[in-house]
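Record features, source Swiss-Prot:
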ACT_SITE  CYS127  active site, nucleophile
ACT_SITE  CYS229  active site, cysteine persulfide intermediate
BINDING   ALA32, MET33, SER34, SER35, GLY36, VAL37, ASP38, SER39, MET58, GLY154  ATP binding site
MUTAGEN   ASP38 to Ala  Loss of activity
Amino acid sequence: MLARYLNLIGRRSASPYRPQRLPAKFDNVIVAMSSGVDSSVAAALFAGEFPNTRGVYMQNWSESQSLDDPGKEPCYERDWRDVNRVAKHLNIRVDKVNFEQDYWIDVFEPMLRGYSEGSTPNPDIGCNKFVKFGKLREWLDEKYGTGNYWLVTGHYARVMQEMNGKGLFHLLRSIYRPKDQSYYLSQINSTVLSSLLLPIGHLTKPEVRDLAKYAGLPTAEKPDSQGICFVNNSQHGKFKNFLKHYLPSSPGDIITVDPQSGAKTTWGRHDGLWSYTIGQKVGISMPQADPNYQGTWFVSEKLRDTNEILIVRGRDNPALYSDTMRIENFSSLGPREDTINAFQNTGALTLQFRSLQVPVQIKSCKLNRSADNLDITIHLASKQRAITPGQSCCLYIDDRVLGSGPISHVNNNDTHA
């Protein structure tokens, strides 16, 4: 199995980097198993060659997984069952660890706080930073000893080492862009990289499926997960309905503003600024017989001071596009000075403010440094639709992740950023 994998990736060059080295024969190899085909294949790659391969399953949530259908089986129970089936097939031991409290405090509560303030946070980035590559590492350090194990996950990203210079380890995009998850890993601690193995990032999804079938894995045909499991299994998978159970209603007006007079017109009500995101289609009734109001309307701005949501007509309305953003508290994935030096050549830099987004070219950027923080004002080469405060913006130099941080301000006019 491992030889088959190495033969596949051996044909793929990534100069000036070399792939992460393999463990020694009797090293501890710990595979974070989620029950999906990707982590199952990751486990299979090592289980046959390294006798000290073990699995670990993280349970980070145990609230009712179907708030409108309490009789439905929680997703974590199904996942744990599938993990055990794979572990039995591979003849490896698997531990189950519970990080519900950590997830709630470090990921879920900050997410709720962000939504209540009208921003759009990304809990997956926080989960990777604080739980999967934070709390799990602490647990593994205590169990196996710091530096005495390798951590393997099924993420679509790559850990590569510089062939020259300092020999630093870096996080790179997956070779298979349709599944790339480097955006979600952009805030993990760089000290993790030297003992982190991401074998799936060197493969395409069809290759992963083929390897799963070759190994006879019970999860070979399991569909890919879509988003947050406890949201998909509740309230028909509608995130807005899910949030209603945790955020108080804070009704306000949905308005338009006349571009000439500045006069406001109210067209409906919202449950709270958290109930809509920038760029989202608004399903309210507009007078379609009037040419001025025909068409589809979208959220262009959340007005926190007045608790109003401003809408505009047309998916490509200019008001939905911005060319300037500010990132506060940028977190470098590597030495801080190394990241700062990379900003000297903005022509090589791109960014993503969504996962799987086509990389966005940067026109210029301005760094504001302090002892503790790195704030960046970025001017884009072209305007982008629905850049939203609270989103994480990840910066890249070629395919290498420099780091990321939350977007604090967005502006159409780059002179007022």
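Note that Cβ sites are derived from N, Cα and C of the backbone, with glycine treated the same way.
Annotated pair the residue listed as 'active site, nucleophile' and MET58 (ATP binding site), C-alpha to C-alpha distance, rounded: 11 Å. In the three-state DSSP assignment, the secondary structure recorded for SER34 (ATP binding site) is coil. Sequence-distant neighbours of SER34 (ATP binding site): residues of the same chain at least 6 apart with a C-beta under 8 Å from its C-beta are TYR57, MET58, ASP79, VAL83, GLY154, SER225. Each residue contributes its Cα atom, and for ASP38 (mutagenesis position) and ALA32 (ATP binding site) these two points are 11 Å apart. The Cβ of GLY36 (ATP binding site) has GLY154, THR219, LYS222, ASP224, SER225 as same-chain neighbours under 8 Å, each 6 or more residues away in sequence. Residue annotation for ATP gives ALA32, MET33, SER34, SER35, GLY36, VAL37, ASP38, SER39, MET58, GLY154. The furthest Cα pair among them is separated by 16 Å. Counting every protein chain shown, the number of other Cβ atoms lying within 10 Å of the Cβ of ASP38 (mutagenesis position) is 27.
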